[in-house]
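Have a look at the structure below before the remarks.
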Amino acid sequence: DCLGFMRKCIPDNDKCCRPNLVCSRTHKWCKYVF
């Protein structure tokens, strides 16, 4: 299961849906990185 943009997540545990979506350690949600 994966999470979409700005969905709450647990760093190092949850997987965000796209390769350039990562779980932010600061905000604890999936955000885009470029």
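Positions of Cβ are set from backbone N, Cα and C atoms, glycine also.
Around R7 (mutagenesis position), the same-chain residues at least 6 positions away in sequence with a Cβ under 8 Å from its Cβ are C16, W29, C30. Looking at Swiss-Prot, the entry for mutagenesis of R7 to A says: 10-fold decrease in activity on hNav1.7/SCN9A, no change on hNav1.5/SCN5A and loss of activity on hNav1.4/SCN4A.
DSSP classifies I10 (mutagenesis position) as coil under the three-state reduction. Here the residue is the original one, but Swiss-Prot notes a mutagenesis experiment at this spot, I10 to A: 2-fold decrease in activity on hNav1.7/SCN9A, and no change on hNav1.5/SCN5A and hNav1.4/SCN4A.
For P11 (mutagenesis position), the count of additional Cβ atoms within 10 Å of its Cβ stands at 11 [all protein chains shown]. P11 to A appears in Swiss-Prot as a published mutagenesis result, with the remark: No significant change on hNav1.7/SCN9A, hNav1.5/SCN5A and hNav1.4/SCN4A.
In the shown protein chains, 7 other C-beta atoms lie within 10 A of the C-beta of D12 (mutagenesis position). For the mutagenesis of D12 to A, Swiss-Prot gives this note: No change in activity on hNav1.7/SCN9A and hNav1.5/SCN5A and 3-fold increase in activity on hNav1.4/SCN4A. The structure shown keeps the original residue.
Quoted from Swiss-Prot, the note on mutagenesis experiment N13 to A is: 2-fold decrease in activity on hNav1.7/SCN9A, no change on hNav1.5/SCN5A and hNav1.4/SCN4A. Counted within 10 Å of its Cβ, the other Cβ atoms near N13 (mutagenesis position) come to 7, all protein chains included.
Secondary structure at K15 (mutagenesis position), as computed by DSSP, is coil. Take the CB of K15 (mutagenesis position) and look out to 10 A: across all protein chains shown you find 12 other CB atoms. A mutagenesis experiment is reported in Swiss-Prot for this position, K15 to A, and the note states: 3-fold decrease in activity on hNav1.7/SCN9A, no change on hNav1.5/SCN5A and 1.7-fold decrease in activity on hNav1.4/SCN4A.
What Swiss-Prot notes for the published mutagenesis of R18 to A is this: No change in activity on hNav1.7/SCN9A and hNav1.4/SCN4A, and decrease in activity on hNav1.5/SCN5A. Its Cβ taken as reference, R18 (mutagenesis position) is surrounded by 11 other Cβ atoms within 10 Å in the chains shown.
P19 to A appears in Swiss-Prot as a published mutagenesis result, with the remark: No change in activity on hNav1.7/SCN9A, decrease in activity on hNav1.5/SCN5A, and 1.8-fold increase in activity on hNav1.4/SCN4A. Just so you know, the Cβ of P19 (mutagenesis position) picks up 7 other Cβ atoms within 10 Å once every protein chain is counted.
L21 to A appears in Swiss-Prot as a published mutagenesis result, with the remark: Decrease in activity on hNav1.7/SCN9A, hNav1.4/SCN4A, and hNav1.5/SCN5A. For L21 (mutagenesis position), the same-chain residues 6+ apart in sequence whose C-beta sits under 8 angstroms from its C-beta are L3, G4, F5, C30, K31, Y32, V33.
Secondary structure from DSSP puts T26 (mutagenesis position) in coil. For the published mutagenesis T26 to A, Swiss-Prot gives the following note: 3-fold decrease in activity on hNav1.7/SCN9A, no change on hNav1.5/SCN5A and 1.2-fold decrease in activity on hNav1.4/SCN4A. 1200-fold increase in selectivity for hNav1.7/SCN9A over hNav1.4/SCN4A; compound 71.
K28 to A appears in Swiss-Prot as a published mutagenesis result, with the remark: 5-fold decrease in activity on hNav1.7/SCN9A, no change on hNav1.5/SCN5A and loss of activity on hNav1.4/SCN4A. 1200-fold increase in selectivity for hNav1.7/SCN9A over hNav1.4/SCN4A; compound 71.
The secondary structure of K31 (mutagenesis position), as reduced to three states from DSSP, is extended strand. Among the mutagenesis results in Swiss-Prot, K31 to A has the note: Loss of activity on hNav1.7/SCN9A and hNav1.4/SCN4A, and no change on hNav1.5/SCN5A. The residue drawn here is the original one.
Looking at Swiss-Prot, you'll find the mutagenesis V33 to A noted as follows: 2-fold decrease in activity on hNav1.7/SCN9A, no change on hNav1.5/SCN5A and 1.7-fold decrease in activity on hNav1.4/SCN4A.
Record note (Swiss-Prot) on the mutagenesis of F34 to A: 13-fold decrease in activity on hNav1.7/SCN9A, no change on hNav1.5/SCN5A and loss of activity on hNav1.4/SCN4A. Other Cβ atoms within 10 Å of the Cβ of F34 (mutagenesis position), summed over all protein chains shown, number 3.
Using CA atoms as reference points, the mutagenesis positions R18, T26, K28, F34 were checked against I10 (mutagenesis position), and the closest is K28.
Counting other Cβ atoms within 10 Å of each Cβ, the mutagenesis positions K28, K31 show the lowest value at K28. When the mutagenesis positions R18, P19, K28 are compared by Cα distance to D12 (mutagenesis position), the shortest distance belongs to K28.
Distance noted between the C-alpha atoms of K28 (mutagenesis position) and P11 (mutagenesis position) is 7 Å.
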